[in-house]
Amino acid sequence: MDAQSAAKCLTAVRRHSPLVHSITNNVVTNFTANGLLALGASPVMAYAKEEVADMAKIAGALVLNIGTLSKESVEAMIIAGKSANEHGVPVILDPVGAGATPFRTESARDIIREVRLAAIRGNAAEIAHTVGVTDWLIKGVDAGEGGGDIIRLAQQAAQKLNTVIAITGEVDVIADTSHVYTLHNGHKLLTKVTGAGCLLTSVVGAFCAVEENPLFAAIAAISSYGVAAQLAAQQTADKGPGSFQIELLNKLSTVTEQDVQEWATIERVTVS
């Protein structure tokens, strides 16, 4: 996977406008929907247990986000996930705040046990706590980077869960059971916008809907999103996170194949 291939995935999302079913948290629903629309995908947010299975089976991808979870929402996620699995729809999990409370951590693990996942996207602490590495710092749902080798963590998590792991942060690390890539795009202002990471997970879903290899889809999605964020930060350099948030939506709509080819920094890591 290189910048040129990532750029072509972006074009495929816009060409096919995949339906992304996001069972997400109530803090970020509007921002996520608008971000997917800006990108060129088609969002739907359906939460009721009575309809999630029917919605998931017609979607291009299903995204599960535990940011504001409840027993009922986790049940709905598992119902939707099983339906997606039955119909060949890729499922992406965002274990928001895993490690903050036992209920949150166990909810993420319950979903992983019950649903076959194409990818999991989170920060290092969320991924570490989801797979049982406990010596990482976390505060609420804003997880700290903790300590340790993030590349090794991504490898171990991918092998343990047999899925693509995307750990996002200052440097993004994407791994499957055999390969590891690092990505070097994005901007620090993303950490000042509530829901920027949650939107990114749904963007990964949109790319998984058009690219059958979830590793490549995650790389292309996170690279394209990171480039859009850099361009948005340039445009709002003398302003604050409010202006950046709006400009990020603008740039998700206008970022081009050429932008991604020029700006995306994708490196394959040699692992032993």
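Residue numbering: from 1, along the chain as shown.
Heads up, the Cβ atoms here are built off N, Cα and C, so glycines get one too.
Taken from Swiss-Prot, the feature substrate binding site covers Met45, Gly195, and the record attributes it to experimental evidence. Gly195 (substrate binding site) carries neither a helix nor a strand DSSP state and counts as coil.
The ATP binding site annotation in Swiss-Prot covers Arg121, Thr168. Secondary structure at Arg121 (ATP binding site), as computed by DSSP, is strand.
Experimental mutagenesis is annotated in Swiss-Prot for Cys198 to Ser, with the remark: Reduces activity by 80%. Less than 8 angstroms from the CB of Cys198 (mutagenesis position) sit Thr24, Asn25, Val27, Val28, Phe31, Thr32, Asn65, Gly67, Asp94, Val96, each of them six or more residues away in the same chain.
Experimental mutagenesis at this site is recorded by Swiss-Prot as Cys198 to Ala, annotated: Reduces activity by 60%.
Among the mutagenesis entries in Swiss-Prot is Cys198 to Asp, noted as: Increases activity 10-fold.
Taken residue by residue with DSSP, Met45 (substrate binding site) is part of neither helix nor strand, so it is coil. Around the Cβ of Arg121 (ATP binding site), 30 further Cβ atoms fall within 10 Å across all displayed protein chains. Counting other Cβ atoms within 10 Å of each Cβ, the binding-site residues Met45, Thr168, Gly195 show the lowest value at Met45.
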